[in-house]
Amino acid sequence: MASGWFYLSCMVLGSLGSMCILFTAYWMQYWRGGFAWDGTVLMFNWHPVLMVAGMVVLYGAASLVYRLPSSWVGPRLPWKVLHAALHLLAFTCTVVGLIAVFRFHNHSRIAHLYSLHSWLGITTVVLFACQWFLGFAVFLLPWASQWLRSLLKPLHVFFGACILSLSITSVISGINEKLFFVLKNATKPYSSLPGEAVFANSTGLLVVAFGLLVLYVLLASSWKRPDPGALTDRQPLLHDRE
């Protein structure tokens, strides 16, 4: 029964994640003029789409790989590769999203990294990069000792949840900041809740719902991967023969 609830949660997460990306893309296409790669505001429009796709949806999916019951038995190698690959894909989307916003700022002569949103965002990306490279070095390569892996595993899990929480916070602050900027001198101000504001606010709520459900699945003790024992724990990926 627990497995059934888990897969139901996965279906809900898949739907919510897809809606987060599609809603963000529709907002940029319908209200903000679409997409381009020319340094203009149309290039900026890639930024929210790629950050939601990478730092929230793909990151959340990667975090849940070891919650799949099918990953609890048999060789661990495919699941480790999938976990790392999804995180790498998320990081790639994030880097392209950052390139889009920095090039737009350069083209429009806008200062970089001055808002709280940008500080939160860049902090999250730096933590994500450190988390990925540390995980690769410690849990993938064979040099690390069992003691070091045992020490860092809880920190790896903790910072994974922290990074997802920071990603959600960054997205919400970014949506709010964007609406304040674009509706500041509009015919209908933000305070009058025009259609764009309602849609973007709803997109933000979808992101929050997705993130909270991911965190719930991660924290649910009945859905955690069973401890395979000390012997398996000290085997690095490159020596996995299960």
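Cβ atoms are placed via backbone N, Cα and C, with glycine included.
The annotation heme b 1 binding site is assigned in Swiss-Prot to His47, His112, Leu113, Tyr114, Ser115, His117, Glu177 on the grounds of similarity to another entry. There are 13 other Cβ atoms within 10 Å of the Cβ belonging to Ser115 (mutagenesis position).
Annotation comment: Swiss-Prot describes Arg67, His83, His156, Lys224 as heme b 2 binding site. A sphere of 10 angstroms centred on the C-beta of Lys224 (heme b 2 binding site) encloses 14 other C-beta atoms. Lys224 (heme b 2 binding site) carries neither a helix nor a strand DSSP state and counts as coil.
If you draw a 10 Å sphere around the CB of Lys80 (L-ascorbate binding site), it holds 20 other CB atoms from the protein chains shown. Per Swiss-Prot, L-ascorbate binding site is recorded for Arg76, Lys80, Arg149.
Under the heading domain 'Cytochrome b561', Swiss-Prot lists 12-219. On the 0 to 100 pLDDT scale, the domain 'Cytochrome b561' (12-219) averages 94 in this prediction.
Within the same chain, residues at least six positions away from Phe44 (mutagenesis position) with a Cβ under 8 Å of its Cβ are Ala100, Val101, Phe104. One entry in Swiss-Prot concerns the mutagenesis experiment Phe44 to Ala. Its note says: Decreased transmembrane ascorbate ferrireductase activity. Approximately 45% reduction in enzyme activity.
Quoted from Swiss-Prot, the note on mutagenesis experiment Met51 to Ala is: No effect on transmembrane ascorbate ferrireductase activity. A helical conformation is recorded for Met51 (mutagenesis position) in the three-state DSSP classification. Taking a C-beta cut-off of under 8 angstroms and a sequence separation of 6 or more, Met51 (mutagenesis position) has the following same-chain neighbours: Cys93, Thr94, Gly97, Gly121, Ser167, Ser170, Val171, Gly174.
A C-beta separation below 8 Å, combined with a sequence spacing of at least six in one chain, links Arg67 (mutagenesis position) to Phe6, Val217, Leu218, Trp223, Lys224, Arg225. Secondary structure at Arg67 (mutagenesis position), taken from DSSP and collapsed to helix, strand or coil, is helix. Quoted from Swiss-Prot, the note on mutagenesis experiment Arg67 to Ala is: Loss of transmembrane ascorbate ferrireductase activity.
Swiss-Prot documents His112 to Ala as a published mutagenesis change and attaches the note Decreased transmembrane ascorbate ferrireductase activity. Shown in sequence order, Phe102, His105, Ser118 are the residues of the chain, 6+ apart in sequence, with a C-beta less than 8 angstroms from the C-beta of His112 (mutagenesis position). According to DSSP, His112 (mutagenesis position) is assigned to coil rather than to any helix or strand.
Ser115 to Ala appears in Swiss-Prot as a mutagenesis experiment; the accompanying note says: Decreased transmembrane ascorbate ferrireductase activity. Approximately 50% reduction in enzyme activity.
Neighbour density for Gln131 (mutagenesis position): within 10 A of its CB lie 18 other CB atoms from the protein chains shown. According to Swiss-Prot, the mutagenesis experiment Gln131 to Ala carries this note: Decreased transmembrane ascorbate ferrireductase activity. Approximately 55% reduction in enzyme activity.
In the three-state DSSP scheme, Glu196 (mutagenesis position) falls into the helix class. A mutagenesis experiment is reported in Swiss-Prot for this position, Glu196 to Ala, and the note states: Decreased transmembrane ascorbate ferrireductase activity. Approximately 75% reduction in enzyme activity.
When the CA atoms are compared, the binding-site residues lying within 10 A of Ser115 (mutagenesis position) are Glu177, out of the candidates Arg76, His156, Glu177. Note on the binding-site residues His47, His117, His156: the fewest other CB atoms within 10 A surround the CB of His156. Put simply, of the recorded positions Lys80, Arg149, Glu196, the one whose Cα is nearest the Cα of Tyr114 (heme b 1 binding site) is Glu196. Close to the recorded heme b 1 site, the chain also has Val101, Ser118, Trp119, Gly121: residues not among His47, His112, Leu113, Tyr114, Ser115, His117, Glu177 whose Cβ is within 8 Å of the site's Cβ mean position.
Using Cα positions, the member of the binding-site residues Lys80, His83, His156 nearest to Leu113 (heme b 1 binding site) is identified as His156.
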